[in-house]
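Peer 1: From Swiss-Prot, for reference:
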| type | residues | note |
| --- | --- | --- |
| MUTAGEN | Glu40 to Lys | Unable to rescue null mutant phenotype, probably due to disruption of electrostatic interactions required for homopolymerization |
| MUTAGEN | Arg59 to Glu | Prevents homopolymerization due to disruption of electrostatic interaction |
| MUTAGEN | Arg70 to Glu | Prevents homopolymerization due to disruption of electrostatic interaction |
| MUTAGEN | Asp79 to Lys | Unable to rescue null mutant phenotype, probably due to disruption of electrostatic interactions required for homopolymerization |
| MUTAGEN | Glu86 to Lys | Unable to rescue null mutant phenotype, probably due to disruption of electrostatic interactions required for homopolymerization |
| MUTAGEN | Glu86 to Arg | Prevents homopolymerization due to disruption of electrostatic interaction. Abolishes binding to l(2)gd1. Unable to rescue null phenotype; when associated with R-90 and R-93 |
| MUTAGEN | Glu90 to Arg | Unable to rescue null phenotype; when associated with R-86 and R-93 |
| MUTAGEN | Glu93 to Arg | Unable to rescue null phenotype; when associated with R-86 and R-90 |
Amino acid sequence: MSFFGKMFGGKKEVAPTTGEAIQKLRETENMLIKKQEFLEAKIEDELNIARKNASKNKRVALQALKKKKRLEKQLQQIDGTLSTIEMQREALESANTNTAVLTTMKNAADALKRAHQNMDVDKVHDMMDDIAEQQDVAREISDAISNPVAFGADLDDEDLERELDELEQENFDKEIIGIPEPTPTLPEAPTEDLPEKAKEKKKATTTTAVEDDDDPDMKQLLSWSN
């Protein structure tokens, strides 16, 4: 804006945003760093000229030293300016970060407020009490359903135990009755051959008994022995 514009109330310039200000400071900072490098190189050149002419041309050497002093003064000023710009940029970056954080927190708070605008703490407590009450009712109903009070309440445990003992005794008696009586063990037939005389005597005795009795079973037994 021109000087007359400022004096007579011309249009005001729009203030830059924080991001734009930070960008401008970074550009200025880079420019000053390049200026520093240039001055440092010039100072080194003037120092070399002074060294070369220290003995053979003192006038040139003195002029080089004077120029070096002026350059060093400029470099010192740039160092101070650069430090100020760096601090200002860091302060703006910190403020920008804080602004972003606060904006995010405010948005979150607004969203939370909108989420709770239709909620009332007393209503929430009442609702939780209702839920707890209904849970108690559901638990009581489950206990009532699972408890077989309505079935078999008139039964006597002693009568049931006595009836069970009678059934066990009955089963035991049936098992005892069903056991077969032991069969008498017959002597085993001799495996050795009988003497001839004993065989003849046995045969004659058996034949005589069969003829006298005329029993068909004895005849069959006799035929087996022969």
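Cβ coordinates are placed from backbone N, Cα and C, and glycine is handled just like the others.
Heads up, this one's the original sequence, none of the swaps are in it.
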Peer 1: So how many other Cβ atoms are close to Glu90 (mutagenesis position), meaning within 10 Å of its Cβ?
Peer 2: 12
Peer 1: Sorted by position, what residues of the same chain at least six away from Glu93 (mutagenesis position) have a C-beta under 8 A from it?
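Peer 2: Those within reach of Glu93 (mutagenesis position), by Cβ under 8 Å and sequence separation of 6 or more, are Ile22.
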Peer 1: What same-chain residues, at least 6 away in sequence, bring their CB to under 8 Å of the CB of Asp79 (mutagenesis position)?
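Peer 2: Set apart from Asp79 (mutagenesis position) by at least 6 residues yet with Cβ under 8 Å, we have Gln36.
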Peer 1: Closest to Glu90 (mutagenesis position): which of the mutagenesis positions Glu40, Arg59, Arg70, going by Cα position?
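Peer 2: With Cα distances computed to Glu90 (mutagenesis position), the winner among Glu40, Arg59, Arg70 is Glu40.
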Peer 1: Measuring Cα to Cα, how far is Arg70 (mutagenesis position) from Glu86 (mutagenesis position) in Å?
Peer 2: 24
Peer 1: List, in sequence order, the same-chain residues at least six positions removed whose CB sits under 8 Å from that of Glu40 (mutagenesis position)?
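Peer 2: The answer is Leu75.
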Peer 1: Is Glu40 (mutagenesis position) helix, strand or coil when read with DSSP?
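Peer 2: SS state of Glu40 (mutagenesis position) = helix.
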Peer 1: Same chain only, sequence gap of 6 or more: which residues have a CB within under 8 Å of the CB of Arg59 (mutagenesis position)?
Peer 2: none
Peer 1: Counting across all protein chains shown, how many other Cβ atoms sit within 10 Å of the Cβ of Arg70 (mutagenesis position)?
Peer 2: 13
